[in-house]
Amino acid sequence: MSSGAASGTGRGRPRGGGPGPGDPPPSETHKLVVVGGGGVGKSALTIQFIQSYFVSDYDPTIEDSYTKICSVDGIPARLDILDTAGQEEFGAMREQYMRAGHGFLLVFAINDRQSFNEVGKLFTQILRVKDRDDFPVVLVGNKADLESQRQVPRSEASAFGASHHVAYFEASAKLRLNVDEAFEQLVRAVRKYQEQELPPSPPSAPRKKGGGCPCVLL
């Protein structure tokens, strides 16, 4: 479970405070990027996770950044979260933030078929920019509170996640459903990936017993 302090740079949005005096210092920093098509609720998910606040009316995001210090699986972590633009006119910015990200929350809306089609393209772009066959990604079907308007079957989204080896969550920023869980799973995926990417430690040189010149007894 996540807990901790948060702050944000989004314009006209509530801000959190810094870490309290009793909070343990974070032992790691992760750069997380929230990506997806326009209007899928990326900002709503991010702000709900950062500040436990649902924003229903705001201008389309160009790019906002937030910081949250929290504990995931008992390990303090600083999360630098970039909430990105979904509008096509800002597409040129994508590769820049993709290069910097340690992990990606890939978001579509369950009531928007086109947004689901878009995540496949974004996933492919992430792997191309990173020049990897896999990378830490969590797939999120947002707006689960709009079940009656669903256009993307849960089974189809789950199959996408399974075939690409990424976790899938159906979430609702409005109801705060699976919001923390999705971000926490992304942190776990980043940790696992980084552990696998670390070069093996060089073997330590064997210690010689004794020292100095050999003694000769006369």
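Don't overthink the numbers, they just go from 1 along the chain as shown.
Cβ atoms here come from the backbone N, Cα and C positions, even for glycine.
Under the heading GTP binding site, Swiss-Prot lists 36-44, 83-87, 142-145, 172-174. All protein chains considered, the CB of Gly36 (GTP binding site) has 26 other CB atoms within 10 Å.
One mutagenesis experiment catalogued in Swiss-Prot, Gly38 to Val, is accompanied by this note: No effect on interaction with OSBPL3. The Cβ neighbour count for Gly38 (mutagenesis position), using a 10 Å radius and every protein chain shown, is 17.
Among the mutagenesis entries in Swiss-Prot is Ser43 to Asn, noted as: No effect on interaction with OSBPL3.
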Could you give the Cα-Cα distance between Asp83 (GTP binding site) and Gly38 (mutagenesis position), in whole Å?
12
Going by DSSP, is Asp83 (GTP binding site) part of a helix, a strand, or coil?
strand
For Lys143 (GTP binding site), which residues in the same chain are close in space, meaning a Cβ under 8 Å from its Cβ, but six or more apart along the sequence?
Val40, Gly41, Ala109, Ile110, Asn111, Asp112, Ser172, Ala173, Lys174
Give me the count of other Cβ atoms within 10 A of the Cβ belonging to Ser172 (GTP binding site).
22
